[in-house]
Amino acid sequence: ACLGQWDSCDPKASKCCPNYACEWKYPWCRYKLF
């Protein structure tokens, strides 16, 4: 399963869902607006 909005993640090994990205500032996945 992939990680969705606000799910905690590791920037070095992001497991976020498609169209989501692991933030560096805060260790969670956020929707990419681009």
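Placed from the backbone N, Cα and C atoms, the Cβ positions cover glycine too.
Just the original residues are modelled here, none of the noted substitutions.
Among the sequence features in Swiss-Prot, the mutagenesis site Ala1 to Gln is noted as follows: When modified in pyroglutamic acid; weak change in ability to inhibit Nav1.7/SCN9A. In the structure as shown, the Cβ atom of Ala1 (mutagenesis position) sits within 10 Å of 6 other Cβ atoms.
The annotation that Swiss-Prot gives for the mutagenesis experiment Asp7 to Ala reads: Moderate increase (about 5-fold) in ability to inhibit Nav1.2/SCN2A, Nav1.5/SCN5A, and Nav1.7/SCN9A, gain of ability to inhibit Nav1.8/SCN10A and important increase in ability to inhibit Cav1.2/CACNA1C (7300-fold). Similar analgesic activity, when tested on the OD1-induced mouse model of Nav1.7/SCN9A-mediated pain. In the three-state DSSP reading, Asp7 (mutagenesis position) counts as coil.
Quoted from Swiss-Prot for the published mutagenesis Ser8 to Ala: Weak change in ability to inhibit Nav1.7/SCN9A.
In the three-state DSSP assignment, the secondary structure recorded for Lys12 (mutagenesis position) is helix. Mutagenesis annotation in Swiss-Prot: Lys12 to Ala, described as Weak change in ability to inhibit Nav1.7/SCN9A; the structure shown retains the original residue.
The note that Swiss-Prot attaches to the published mutagenesis Lys15 to Ala is: Weak change in ability to inhibit Nav1.7/SCN9A. Around the Cβ of Lys15 (mutagenesis position), a 10 Å sphere holds 13 further Cβ atoms from the protein chains shown.
Trp24 (mutagenesis position) carries neither a helix nor a strand DSSP state and counts as coil. Cβ contacts within 10 Å of Trp24 (mutagenesis position), excluding its own Cβ and spanning all protein chains shown: 8. In Swiss-Prot, a mutagenesis experiment is listed as Trp24 to Ala, annotated with the note 40-fold decrease in ability to inhibit Nav1.7/SCN9A.
A C-beta separation below 8 Å, combined with a sequence spacing of at least six in one chain, links Lys25 (mutagenesis position) to none of the other residues. Per Swiss-Prot, mutagenesis Lys25 to Ala is noted as: 40-fold decrease in ability to inhibit Nav1.7/SCN9A.
Counting every protein chain shown, the Cβ of Tyr26 (mutagenesis position) has 12 other Cβ atoms within 10 Å. The note that Swiss-Prot attaches to the published mutagenesis Tyr26 to Ala is: 40-fold decrease in ability to inhibit Nav1.7/SCN9A.
Counting only the Cα atoms, the space from Tyr26 (mutagenesis position) to Ser8 (mutagenesis position) is about 8 angstrom. Counting only residues at least six positions away in the same chain, the Cβ atoms of Cys16, Trp28, Cys29 sit under 8 Å from the Cβ of Asp7 (mutagenesis position). When Cα-Cα distances from Ala1 (mutagenesis position) are compared across the mutagenesis positions Ser8, Lys12, Lys15, Trp24, the shortest belongs to Lys15. A sphere of 10 angstroms centred on the C-beta of Lys12 (mutagenesis position) encloses 7 other C-beta atoms.
Under DSSP, Ala1 (mutagenesis position) is assigned to coil, being neither helix nor strand in the three-state scheme.
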